[in-house]
Amino acid sequence: MSVPPFTIRPAAPRLDGPTGPVAVAPGVHWVGALDPGLRNFDVILKTANGTTYNAYAVRGSEGVAVIDTVKAEFAGDFFARLEAVARYDEIRLIVLNHLEPDHTGAVPELLRRAPQAQVRLSPRGLPMLRALLKDDFERYDIKGVTTGQSVSLGDRICSFFTTPFVHWPDTQCTWLAAERVLFTCDLFGSHYCDGRLFNDLVGDFRFSFEYYFDRIMRPFRSFVAQVLDLIEPLDFGIIAPAHGPILRSHPRDYLTHTRRLISSWLAAETGSEKTLLIFYVSAYRATAQLAQAIHDGAAESPDVRVSLFDLEGGEITPFLDLIEEADGIALGTPTINGDAVRTIWEMLAALVDIETRGKLGAAFGSYGWSGEAVRLVETRLQGLKMRLPEPGLRVKLHPSAAELEEGRAFGRRLADHLTGRARPREVDFAEIAAR
């Protein structure tokens, strides 16, 4: 009997997983690996419940397809399970939905054992695979595929959907219509290791599912929304991700739940009122005075909502939702020992977890001797793909009345850029470096 998503079953996951392959659908087997001891993934998120590296073998009347592999340390588990369902000379197709190392760790050895196999992946994944295989790349039948292309296994066909930036540029999905299985790689995944493998058997993994989405997919939510539109017409009965439980019970509910996770963020982006957030750290109140002046100038625009935040002694994480929903941010920092202050760098580091591409960015601050902080912050904002329409504003020591007026004018110009009243302009690296 099927159950809704996240129905609470025994709280503790089972870490003693299957020793062999596991049937997912007729002719489809899980041949992945369990990693219950993992506690930190890609540096950016904690994994209290470990993770799984899900790989799949699909048997057709004319050969076998292998869809994704596992992290290199678990290649032995992968090959043992694969050998239980297929001979290497039967492997006709290797599909790489994503080239991150936790999905391609066994690829070089798999190709050595099955050199006759076709390798199919997205065109954007080709340079990554070339880097992985080095000189061996030319030895194999490797081609990029896009939406609408497919490879036949006889009575089963693997069809491909290009799904870029979910969450790397190379990501794609693979559709097995005969068994209604959609292989989504990282999409719909979760770092949750339970040897029972299926969502209707494992413990309650709601937190892991939502936390994974927040830390991995959230910066790419607009791309995820497009992919949901692309795959929604498919009559899938199973979603087979590359991490976490296989979603065989009510799989479409996970698509709906993912839409809910992103709907509020996308709705915030469509509002007519623009938002500007100003964050600052100040040693002797000089940068604080400049921040207030910028705030006052920007707030003169009736179409811009401006908020001012002193970061001293506060936590960065609570601001991330606000920043993601905002249209622009301005960061203020004094220059201390030739650099921006640590709190500002911590905020800049945290911004990699959210979508910042295309947002307005600006920097300002006071200094005593060298004044590099503003330039360094601007460079990082550009690295985050934000647009900088105005050169950063710096004042030496405490701002004068004239410099405070310059700050208000700076704020007015930022507001004009947000509302489209100013001519589009973007500061480039050469202009930053020259200051």
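Every residue gets a Cβ built from N, Cα and C, even glycine.
So, quick note: what you're seeing has the original residues, none of the substitutions.
The feature Fe cation 1 binding site is assigned by Swiss-Prot to HIS98, GLU100, HIS167, ASP186. What Swiss-Prot lists as Fe cation 2 binding site is ASP102, ASP186, HIS243. Recorded in Swiss-Prot as a natural variant, TRP265 to Arg carries the remark: In strain: ATCC 33303 / B10. Residues or ranges marked as domain 'Flavodoxin-like' in Swiss-Prot: 276-415. For ARG285 to Ala, Swiss-Prot lists a natural variant annotated as follows: In strain: ATCC 33303 / B10. Where Swiss-Prot documents ARG423 to Ala as a natural variant, the accompanying text is: In strain: ATCC 33303 / B10.
The binding-site residues in question are GLU100, ASP102, ASP186, and the one with the fewest Cβ neighbours inside 10 Å is GLU100. For the binding-site residues GLU100, HIS167, ASP186, a Cα-Cα cutoff of 10 angstroms around HIS243 (Fe cation 2 binding site) retains ASP186. Per DSSP, the domain 'Flavodoxin-like' (276-415) is made up of 60 helix, 32 strand, 48 coil. Candidate binding-site residues: HIS167, HIS243. Fewest other C-beta atoms within 10 angstroms, HIS167.
Residue pair HIS98 (Fe cation 1 binding site) / ARG423 (variant position) shows a Cα separation of 40 Å.
In sequence order, THR51, TYR53, ASN54, HIS98, GLU100, HIS103, CYS185, GLY189, HIS191, PRO241, ALA242 are the residues of the same chain, not among ASP102, ASP186, HIS243, whose CB sits within 8 A of the CB centroid for the Fe cation 2 site.
Same-chain residues with CB within 8 A of the center of the HIS98, GLU100, HIS167, ASP186 CB atoms, the Fe cation 1 site residues themselves not counted, are HIS103, VAL166, TRP168, THR171, CYS185, ILE216, ALA242. There are 12 other Cβ atoms within 10 Å of the Cβ belonging to ARG285 (variant position).
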